[in-house]
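Participant: Grabbed the feature section from Swiss-Prot, which reads as follows:
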type: MUTAGEN; residues: HIS134 to Arg; note: Loss of activity
type: ACT_SITE; residues: HIS134; note: active site, charge relay system
type: MUTAGEN; residues: ASP162 to Ala; note: Loss of activity
type: ACT_SITE; residues: ASP162; note: active site, charge relay system
type: MUTAGEN; residues: SER267 to Gly; note: Loss of activity
type: ACT_SITE; residues: SER267; note: active site, charge relay system
type: DOMAIN; residues: 1098-1364; note: domain 'Autotransporter'
Amino acid sequence: MNKVFSLKYSFLAKGFIAVSELARRVSVKGKLKSASSIIISPITIAIVSYAPPSLAATVNADISYQTFRDFAENKGAFIVGASNINIYDKNGVLVGVLDKAPMPDFSSATMNTGTLPPGDHTLYSPQYVVTAKHVNGSDIMSFGHIQNNYTVVGENNHNSLDIKIRRLNKIVTEVAPAEISSVGAVNGAYQEGGRFKAFYRLGGGLQYIKDKNGNLTPVYTNGGFLTGGTISALSSYNNGQMITAPTGDIFNPANGPLANYLNKGDSGSPLFAYDSLDKKWVLVGVLSSGSEHGNNWVVTTQDFLHQQPKHDFDKTISYDSEKGSLQWRYNKNSGVGTLSQESVVWDMHGKKGGDLNAGKNLQFTGNNGEIILHDSIDQGAGYLQFFDNYTVTSLTDQTWTGGGIITEKGVNVLWQVNGVNDDNLHKVGEGTLTVNGKGVNNGGLKVGDGTVILNQRPDDNGHKQAFSSINISSGRATVILSDANQVNPDKISWGYRGGTLDLNGNNVNFTRLQAADYGAIVSNNNKNKSELTLKLQTLNENDISVDVKTYEVFGGHGSPGDLYYVPASNTYFILKSKAYGPFFSDLDNTNVWQNVGHDRDKAIQIVKQQKIGESSQPYMFHGQLNGYMDVNIHPLSGKDVLTLDGSVNLPEGVITKKSGTLIFQGHPVIHAGMTTSAGQSDWENRQFTMDKLRLDAATFHLSRNAHMQGDISAANGSTVILGSSRVFTDKNDGTGNAVSSVEGSSIATTAGDQSYYSGNVLLENHSSLEVRENFTGGIEAYDSSVSVTSQNAIFDHVGSFVNSSLLLEKGAKLTAQSGIFTNNTMKIKENASLTLTGIPSVGKPGYYSPVTSTTEGIHLGERASLSVKNMGYLSSNITAENSAAIINLGDSNATIGKTDSPLFSTLMRGYNAVLQGNIMGPQSSVNMNNALWHSDRNSELKELKANDSQIELGVRGHFAKLRVKELIASNSVFLVHANNSQADQLNVTDKLQGSNNTILVDFFNKAANGTNVTLITAPKGSDENTFKAGTQQIGFSNITPEIRTENTDTATQWVLTGYQSVADARASKIATDFMDSGYKSFLTEVNNLNKRMGDLRDSQGDAGGWARIMNGTGSGESGYRDNYTHVQIGADRKHELNGIDLFTGALLTYTDNNASSQAFSGKTKSLGGGVYASGLFESGAYFDLIGKYLHHDNRYTLNFASLGERSYTSHSLYAGAEIGYRYHMSENTWVEPQMELVYGSVSGKSFNWKDQGMQLSMKDKDYHPLIGRTGVDVGRAFSGDTWKVTVRAGLGYQFDLLANGETVLQDASGKKHFKGEKDSRMLMNVGTNVEVKDNMRFGLELEKSAFGRYNIDNSINANFRYYF
């Protein structure tokens, strides 16, 4: 392109035309009646003679055009980092996979370049872009979104190649620069099989679609947009400075699945390559020329691209910490300044007149540097780059403006300088900028990388403002608030890809949320919790400033709602689209423009009212809420609806919504050039995690593609809809324009698009919950209602419904693993199903903990299903009326539904499932597998299938009937109750089938022979062997009913005629073992009875107090085990008599004894006291006497004969005497034979109860044990000047002289008497006594017994005595 003509984009010709430089600033004077009245001069001739194909980018017609657009803008499936992307043709056939590299980031290409097409410049450094040298015509360009405008202030053309560098007025904050290949211009560097594995391009020239027959179809671009695709491996020419690809054959697989070729309209657009060595995408070229035969790129080399920036730097400033602060002075008239440190002076250059490019960049090194501004600095386009920590301050409120600040990684710059009105401080770089100025800073901030800490200081009047506005973009930056008053929160916005606002433990109140996309983050990373308050409000006129733009004759881009002025007609128009055509061609198109007349003030007022109207629409926030904070959402002005389609990650946070509506939803996938809509099929999932969502008179929707984890508390008429179809979309989504919400309805059509909820819901005070999609958790409802339509609802926590309804709608499926409790009747509608199970074991697949569910009743609709299995226990009556419902009890799979807990196994009585309640379902079926059903009232069924199960009818005082048309039973038990004239009855009317079934009979009074009671009635001719009489243990006997079969004219009947009763030795043994447990407690006390007197013989002293603690365990027959802790305290006194030392004393005792066996477990607590005397003769003989009384509190649980838990009291008396003689073998060694006799009195106990209708009793009378013991102890004493230690060991034999009472057991078969048995055992002990002072003694003894039916396994006895 020469200097006389420039390429201009023609909206009329839908392409570029050559336009004289003299026409660049065309203005139309005079009053225009309409756009059609304009005469276009010679430019029109150029348009007419223009040949479209010569300026085209052409793509494959077999693939959706949208795919090429999404590719170029990183939208749809082509998000940054995506891999293995499938490419489909228009018929849905897979035509290729982008699997050679992850998807690159194309955001470094321009989104808008004035009248030039997008994508013709590429940012490769924070302030520099590269393009083709022949690309001219616009100095304005934007990145990320078209609103983010930058101005070209300088450029550098290559002297021989078609490439140039352009400098921008500011550092770009919205996007990250593209990385430049380090390979550069090397012949063959980009050929197939080399280091670079994939080549992608994009551009915004005129677009064409080409079919396999070579036919071209133009695509109307409405202002230009980007497309992109794959390029084949490249060959080099011109000494490697140029690369080319034969891309004309776009149907050749060698060119990739998204092959396309470019022409002049895409000049300057970038070519990216994936460097397999460095594992990254790099910029390798810019388009210079092309045709259908191939494209040619100028290789982007680091040498050239770094050439111009080097010219834009003044000398690097190196701070010397020994020379004081750097003094910065500046002359705004000359645009020249200095930074000096003592005698060292560095020159700097700033804006000169209107020339921003005169401003040079400055680099700073030297750690902990200090800079003081003596003058306000206007550095033009020059920026500051810090490689070390610095403090920058002003002498007297001087300001700084320029291209921006770069802080390198690990660097912290303390910035104490304010900015100026209408200027933004641009900040990038991974390091930190700490803003610490004073007073009110009128400048704004745009940050795109690293960290900015806002710590502005107040002025003398207490006023402070870190910035007038803040924009966070590119997704790489974080702004941290040191306090809540650093900036007006409503002046914070998040631009392209957003960034993080860290509340830093502060409480912040927003009335506006300005977030462009999902990259916007509000977080708190401080250990102190923050509160984010949203009091969102509609705009008011004072908040709105309207910029009146001048209409560009050659067309252009804008944002819907922008106000334009057409001077030729003195008319104001509001733009309704994102672009407009040239030469006033579409001013009459009401889809593009709204004519608002000739009055400027009125036009501005209309714009304001439109913006206010849009802001009153339901609110949306596309961003993220993260960290340690609560969110409080107040009633919102306008329409009180807030939709979050970003994400929430507040594991310890509470979100509160008062009135209005809150919606969590997924996000519709953004496609290039398309407005998102509720009706589109592709949505992105979003995660919402919080501790709790609290609703007060509010409505909450969890809509499609939203996954929520956290509890919900809903009160005061709140409504919760989990799986809602209500959604909102933003018609400006992906454009950077203000949110404009649109309400819609969208139902997920795949499981992956459905909502998922995990948590517990609390409903109070007339609130409601609708579970429509995936639910895992629990529900507590009080005076509220719950309905389920989901086919995947799981209660893994308790479901409790107090004065509340639970309704399963048509087709719903609910599984409750932790029980359901309600005082209302549950309703299960047509084709709905409810499954009740136990709690699955985490570590043992197939194992469950039993869980009980209790309801007032369950009503089943047509073809509804109720299943109780895998340790599920249901207590409820069930009605199905005339519905053909199905009830499944138990599970036949032997590998699941088990429990390894004996307690739980007893609850379930060994079955997989239990139902307690009657069923009224004349048209319904019940299937039982390894299940127990107890119908205590009448039940009626169409069909009953039972396998390895048990059916129990009736309850004491009430006989029940089970009426069933068809009964198919195998290996099952039917238990009925009977007296001598009546019984529960099973009535089979149509069909009886099965085998190996057992009839058990519980009786309500003493069984009598000669009865004649019908138990089962079946159709005539039924197999008499279907049932047989079974034996069951009742009380202490095995009872077998006598049943005969009778055939009548109409039926076969099983008739009860009597019983056979045989004593059950095992049951009797269990009972007597329990009754005998009192003796074992008595024996424990006996063994501890005379310990104190034995101590006296080893440590004679005067009067004193003592304490003793003993702990031991014992075991006996039938699995009996006990462990006890015994405590004694007492005092005694020595009386010296003639030839004898007599000790007398008193003691108090407490024993905590835990005992268990295979059939019982419990605790006995004993409290008592006694007196004792011990006489020690000078000859060595001694005697011991003791008497003691104990009161016992007993509580035991017995799992035999339905006895259950029993609490009772008892008491015992002890009288003991021991004599012995201590023979001294030497002065310190002795042997002591001894003999002891203990007589006692133990109170009896009595129990009366019923087991399966049988009256039982179990009692023993008071009895009087007499226990003897003989033995011998040996001991030796060791002593020093102030201490004495005595050690001893003993061996003895303990035996019963009298039998231990009598136990009487009584059941329907009569009384059974069991005499107590004598027992004996060997005793062994070792011990020691230590005298550490004249008045203190310590003792320790270990004891064990053997060879008895009951033995002490181990016992340890520790004592302490203090002499007065």
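Placed from the backbone N, Cα and C atoms, the Cβ positions cover glycine too.
Tell me about the setting of these features in this model.
Facilitator: In the three-state DSSP reading, HIS134 (mutagenesis position) counts as coil.
Within 10 Å of the C-beta atom of ASP162 (mutagenesis position) sit 22 other C-beta atoms, taking all shown protein chains into account.
Reduced to three states, the DSSP call for SER267 (mutagenesis position) is coil.
Averaged across the domain 'Autotransporter' (1098-1364), pLDDT for the predicted model comes to 86.
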Participant: Between ASP162 (mutagenesis position) and SER267 (mutagenesis position), how far is it from one CA atom to the other, in Å?
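Facilitator: It is 10 Å, counting Cα to Cα.
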Participant: Which of the listed mutagenesis positions (HIS134, SER267) has the least company, meaning the fewest other Cβ atoms within 10 Å of its Cβ?
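Facilitator: Result for the mutagenesis positions HIS134, SER267: minimum number of other Cβ atoms within 10 Å at HIS134.
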Participant: Between SER267 (mutagenesis position) and HIS134 (mutagenesis position), how many Å separate their Cα atoms?
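Facilitator: About 8 Å separate the Cα atoms of these two residues.
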